[in-house]
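One structure below.
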Amino acid sequence: MWNSGFESYGSSSYGGAGGYTQSPGGFGSPAPSQAEKKSRARAQHIVPCTISQLLSATLVDEVFRIGNVEISQVTIVGIIRHAEKAPTNIVYKIDDMTAAPMDVRQWVDTDDTSSENTVVPPETYVKVAGHLRSFQNKKSLVAFKIMPLEDMNEFTTHILEVINAHMVLSKANSQPSAGRAPISNPGMSEAGNFGGNSFMPANGLTVAQNQVLNLIKACPRPEGLNFQDLKNQLKHMSVSSIKQAVDFLSNEGHIYSTVDDDHFKSTDAE
């Protein structure tokens, strides 16, 4: 499932297995009926999402929807805030900075000693593929794959995938029976709601600024986090980008310097 769906989706331009190749009738391959087409789409496609989108999804007749897009299997990208291992599962709290952290549960095989049963440590950026679930009105993911990011560009790529996938799916679901895309673009309007503000951090900061702020917040030392530590932990960012983020956060009152000009603490720290 992983290789034929999730990875092929990530490495393709929304084509091939797990992709979103558009045809006049909607999804790429012909289908005997609209119901079967939708069922096949839910079963086969893994839809990239933000946590904000997942938390706002509606559940009707055991089907999750974001706007007019049906979802079942999804991917998210975020940072692990907390990890707790039980005998049969691992529960992570994953934060993509679009909403509150989301619970992600990964079931483990007690007889299997492979890396699948290894707890990924907190403060690790990961890509998660799983099934959206709701229990007592609380949404969570049941993961079938959790993979640490090797390159932070994957974070940016995921955001672009979120926009594109929901745009394509919204258009497909908005098409009339004749197969021609409507002139007035409700799909684009929906996609704007999906891919516009929803993937931006809720606090109005950029992804880079949030990464710097979260590292400073997480530092337990009384003197705070020093600039060298920021550089060591944000190797994907240039020194000038880190400095710009620090200067912005300081000017906006999110952080302050402590023992010297190179140590910073969050104003939200307890």
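Think of each number as a place in line: the chain as shown, counted from 1.
Just so it is clear, glycine is given a Cβ too, placed from its N, Cα and C backbone atoms.
Among the mutagenesis results in Swiss-Prot, Ser4 to Ala has the note: Increased RAD51 foci formation and homologous recombination efficiency at DNA double-strand breaks; when associated with A-8. The residue drawn here is the original one. Experimental mutagenesis is annotated in Swiss-Prot for Ser8 to Ala, with the remark: Increased RAD51 foci formation and homologous recombination efficiency at DNA double-strand breaks; when associated with A-4. For the mutagenesis experiment Ser29 to Ala, the note given by Swiss-Prot reads: Reduces phosphorylation by CDK1. Record note (Swiss-Prot) on the mutagenesis of Glu252 to Ala: Abolishes interaction with RFWD3, leading to impair DNA interstrand cross-links (ICL) repair. For the published mutagenesis Gly253 to Ala, Swiss-Prot gives the following note: Does not affect interaction with RFWD3. The note that Swiss-Prot attaches to the published mutagenesis His254 to Ala is: Abolishes interaction with RFWD3, leading to impair DNA interstrand cross-links (ICL) repair.
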- Item | Neighbour-count leader, CB within 10 A, mutagenesis positions: Gly253, His254 | His254
- Message: Can you tell me how many other Cβ atoms are located within 10 Å of the Cβ belonging to Glu252 (mutagenesis position)?
- Response: 13
